[in-house]
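Notes follow once the structure below has been shown.
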Amino acid sequence: MASVCGTPSPGGALGSPAPAWYHRDLSRAAAEELLARAGRDGSFLVRDSESVAGAFALCVLYQKHVHTYRILPDGEDFLAVQTSQGVPVRRFQTLGELIGLYAQPNQGLVCALLLPVEGEREPDPPDDRDASDVEDEKPPLPPRSGSTSISAPVGPSSPLPTPETPTTPAAESTPNGLSTVSHEYLKGSYGLDLEAVRGGASNLPHLTRTLVTSCRRLHSEVDKVLSGLEILSKVFDQQSSPMVTRLLQQQSLPQTGEQELESLVLKLSVLKDFLSGIQKKALKALQDMSSTAPPAPLQPSIRKAKTIPVQAFEVKLDVTLGDLTKIGKSQKFTLSVDVEGGRLVLLRRQRDSQEDWTTFTHDRIRQLIKSQRVQNKLGVVFEKEKDRTQRKDFIFVSARKREAFCQLLQLMKNRHSKQDEPDMISVFIGTWNMGSVPPPKNVTSWFTSKGLGKALDEVTVTIPHDIYVFGTQENSVGDREWLDLLRGGLKELTDLDYRPIAMQSLWNIKVAVLVKPEHENRISHVSTSSVKTGIANTLGNKGAVGVSFMFNGTSFGFVNCHLTSGNEKTTRRNQNYLDILRLLSLGDRQLSAFDISLRFTHLFWFGDLNYRLDMDIQEILNYISRREFEPLLRVDQLNLEREKHKVFLRFSEEEISFPPTYRYERGSRDTYAWHKQKPTGVRTNVPSWCDRILWKSYPETHIICNSYGCTDDIVTSDHSPVFGTFEVGVTSQFISKKGLSKTSDQAYIEFESIEAIVKTASRTKFFIEFYSTCLEEYKKSFENDAQSSDNINFLKVQWSSRQLPTLKPILADIEYLQDQHLLLTVKSMDGYESYGECVVALKSMIGSTAQQFLTFLSHRGEETGNIRGSMKVRVPTERLGTRERLYEWISIDKDDTGAKSKVPSVSRGSQEHRSGSRKPASTETSCPLSKLFEEPEKPPPTGRPPAPPRAVPREEPLNPRLKSEGTSEQEGVAAPPPKNSFNNPAYYVLEGVPHQLLPLEPPSLARAPLPPATKNKVAITVPAPQLGRHRTPRVGEGSSSDEDSGGTLPPPDFPPPPLPDSAIFLPPNLDPLSMPVVRGRSGGEARGPPPPKAHPRPPLPPGTSPASTFLGEVASGDDRSCSVLQMAKTLSEVDYAPGPGRSALLPNPLELQPPRGPSDYGRPLSFPPPRIRESIQEDLAEEAPCPQGGRASGLGEAGMGAWLRAIGLERYEEGLVHNGWDDLEFLSDITEEDLEEAGVQDPAHKRLLLDTLQLSK
């Protein structure tokens, strides 16, 4: 490779450091930031190219813009700046020569290279090596051959540590954490070895001498341990070979340096064999000596049968107050689930001790509907006759029992499905820092997700998962022995012989993946990789290991990491994460332009992340003793760094409801050992959630976390094992029944326009690359045909349809295309480097009319902008057939007012996806937008505000006919049209509008007539956000499971920045007149959502606009990562021309945004889950049309206010409307709890309201 300054490597030789202007691993975004800080024309730096290995990028600042020039090596290793055609090429031997020439004026660059820009070099604290690269003290164990722990360095005055020369803390610290012995070699003897090699020497005598000197103490320690182990081995095995004796005898003979090293390696190998075999020898000897049968294990575990026994659940029938009056008391049922037989038996006990039972086969159970408000309530829809259903609502003993019942029914459906390939699998993720101690004999609680936090119910713990992934750190067990231990434990637990798919190790960091035997042939494209993140990313005991594979048509990635320790090492942990993200080589090689967070349908990231709590130790212990975890989660470093968008951008994590897993006293889970003796003194290790499991999934995919907790009975380590179980939707290797697509039978992906706002000071041209598994090869667009900038740090680039390619999927079937995703990367024309990547789901883009999309751009783990566009996926009519997925069977009833409120949708069966006809039809109903999403406020940097009490809003029914016909036992009611819903905050589809960006209605549009609703058009209802802690995404009853039961949970970051004026569209079915009326303080009326109950946005200073406030936030603080994209809102002043049938633009969203509330930290760092309700109505023409501009029910807030005034309780109108009780027709279902949530606390007032409603029935 060409050199930087006459040295063999770009960074220069070790003896001659690289010049200040050269930055080896600097990213493009970081380079632009350094140049922006320099601020003077002619400032420059050189970094490695991100697009071409071995090439460089010269970045120059001129007139506040960054200009990038590629420096490419030729076949003779000469360097040259890439030039336009016809310009003569100048070649240089080194980068130093090249920079020297271009430092002169008029050499062809935009300006001369005047001011070299150096990187930021933050000095490490004196105890850096001690805190970062050596973990907690371990119990006395023999050294292991696999250990790579760095021994403590010594001072310069003592090259060899001896017992007579104690080291001092001052002598412990050395540059870069390297020992003084190594440092002295690099300074002096390295040159002598170099000269010897140039002279033809085949060995390195000085390096050998250095290694022998460094390992002399290790020699003696290994000899002692080997001698003791040999004696112990002979006790149990008389035939043991006297290997150690021979080794010690050989050592007494004079040896050269190389012979000493070979002897040490041999000893370590013998030591490894001794340690791995001595337990087996001892067990065999003791068993032979025993006259009775071999003793049973200390904690015997019962072998589980392969079949799942019938499970019974005690429930009560949930009925309305009127029905309860007729019946006399609530009826008790026993629900018996026979998974193997595919039956559900409802057993009702009669008063005369007789029993009445009804049996439903699996195919007659049409849907499960989870209540959002009552966590232990479940609605079950049964098929009584053809196309006629009956719903019963049951109250379980606990929410955990309800979840167990749902899992068993889901398993029953899966087991008896007629599909050849599964739609859904279960995945177990486990992470454990073992503390360099062998595991105990019994780790069943870890395998079965039993312990503290969100654990599985006893009924479901024995159900085997499809995939088990075990990540361990400081695991001293050998790879083969560890794999055998895992397989043996699973065999004993499940009677299944799980097959190992992959095992990857880095030092003592290991990841093992095992799958059910039946899935072995469904696994393909297995890949493994590892990354070191220790000293200089080469030494130490920290890093990551990863495994990836395809399960049929779904890609999975698993990363197990061990990051830098120490309370104060947050920045280094962040860098560890970014290094792993960039360097871990997993997945499809064709996707090398994307980091691993975008290469997989589902990516799981777990391990000992080592993020700590920023709080006084006594406060932490007090909160833990009271089991108050919310205040601790607010100061959790990982949550705070995710909030700043520093790490794990848009990853998800389940709610933490278990105590910190580190640092316990070994042998107990009752005491935290927070004092630790280090060579540099006593160190405080506060209890922390070091061990975590996070995940990131593509938009519009299905994933639910069923458990997340830690064990409380495994005490050998100072960490508790952590477990998480997931229900994951998968796709099959699709085979079209109609064969390959012909020219006349081809699907097309067509783009009308794309616009991106990119964080950059460059003004180059850009193009887009499109990748997808549904394409034969990746495609490129032409360069953008328009660009503009109103801010020096951002650039808006636009492509029209002429610049964008038409993509042709390899298969045209909708069942195949609705599971596909499109990866986009925005690249520059000058350096072909990526400025941002994203993923878009095709599912919501299918249809004959163009749909809008909006999502984030990110690069190397950093948010770099956003991108939006208009596209459609055209599918031939004869290939529109689709089927229901198993995970669409369970939904959430977020408008849970009892069984009368709605009729759930039933299984779609052989429903056809009819999105091709989207033309206006005046006879169809229009369903208004009843609530606007309230965007959360950016929290202060010092901590997170407490979440206010949550209130479950009411959503307006989409179908007026269903309101009057729904009953608790809906016999004789035909099933309504099926509904479909997509909910993924990492990607927004709302007729082109991200839900939280919808503005309040402008006065100019207050009386504007609406376009008529369209056939099969998506009807949307966006209720007010849930700001409290939550476990389950709040979604609508009857929706598809993409939203209802885990369609990719909210990402752990803030909502995207509001787009410029042109970004906001009014959905065609938005009725301005149906917006809730909120009375302001002045007594006037304003249409839009009611203001939040608490934490309003603080008033702005006089003369300050919202835009200037955001810009001020950027300028005032050093950490600009949270607000950098918010600056992009000032860029676009050009209208984004809507296509045919699309609505007009709205005024500036900066003036129309609803007030922000506090961020939701229930699921750490996830903003309040959006609830976009999209129902594809197939038979809307049959419904009674609503009057133009009127409410679907015919009764609005006006009727509510008149009724309240009539009984003298008008004071509660605002509270009731704010909580969704804005319709008299549904007010009859209100309960005392609902009234309290709406602010009715007076018992007499509550009684009056309920009695009046009862009489009105």
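Any Cβ shown, glycine's included, is placed from N, Cα and C.
Those substitutions? Not in this structure, it's all original residues.
Residues or ranges marked as domain 'SH2' by Swiss-Prot: 21-117.
Counting every protein chain shown, 22 other Cβ atoms lie within 10 Å of the Cβ of Arg47 (mutagenesis position). Quoted from Swiss-Prot for the published mutagenesis Arg47 to Ala: Does not affect the ability to inhibit PKB activity.
In the three-state DSSP assignment, the secondary structure recorded for Asp608 (mutagenesis position) is strand. Neighbours of Asp608 (mutagenesis position), defined as other CB atoms within 10 A of its CB across all chains, total 27. The mutagenesis experiment Asp608 to Ala is recorded by Swiss-Prot, whose note states: Abolishes both enzyme activity and ability to inhibit PKB activity.
Around the Cβ of Cys690 (mutagenesis position), the number of neighbouring Cβ atoms within 10 Å comes to 29. According to its DSSP assignment, Cys690 (mutagenesis position) is coil. Listed in Swiss-Prot as a mutagenesis experiment, Cys690 to Ala is described as follows: Induces little effect.
All protein chains considered, the CB of Arg692 (mutagenesis position) has 24 other CB atoms within 10 Å. The mutagenesis experiment Arg692 to Ala is recorded by Swiss-Prot, whose note states: Still partially active.
Quoted from Swiss-Prot for the published mutagenesis Tyr987 to Phe: Does not affect the ability to inhibit PKB activity.
According to Swiss-Prot, the domain 'SAM' annotation covers 1195-1257. The average pLDDT computed for the domain 'SAM' (1195-1257) is 78.
Where Swiss-Prot documents Asp1222 to Ala as a mutagenesis experiment, the accompanying text is: Abolishes interaction with EPHA2 SAM domain. Under the three-state DSSP scheme, Asp1222 (mutagenesis position) falls in the coil class.
Listed in Swiss-Prot is the mutagenesis experiment Phe1226 to Ala or Leu, annotated as follows: Abolishes interaction with EPHA2 SAM domain.
Counting residues of the domain 'SH2' (21-117) by DSSP class, helix then strand then coil, yields 19 helix, 31 strand, 47 coil.
Candidate mutagenesis positions: Asp608, Cys690, Arg692, Asp1222, Phe1226. Nearest to Arg47 (mutagenesis position) by Cα distance: Asp608. Using a 10 Å Cβ-Cβ cutoff, Asp1222 (mutagenesis position) registers 26 neighbours.
Listed in sequence order, the mutagenesis positions near Cys690 (mutagenesis position) (C-alpha within 10 Å of its C-alpha) are Asp608, out of Asp608, Asp1222, Phe1226. Listed in sequence order, the mutagenesis positions from Asp608, Asp1222, Phe1226 having a Cα within 10 Å of the Cα of Arg692 (mutagenesis position) are Asp608. Distance noted between the C-alpha atoms of Asp1222 (mutagenesis position) and Asp608 (mutagenesis position) is 49 Å.
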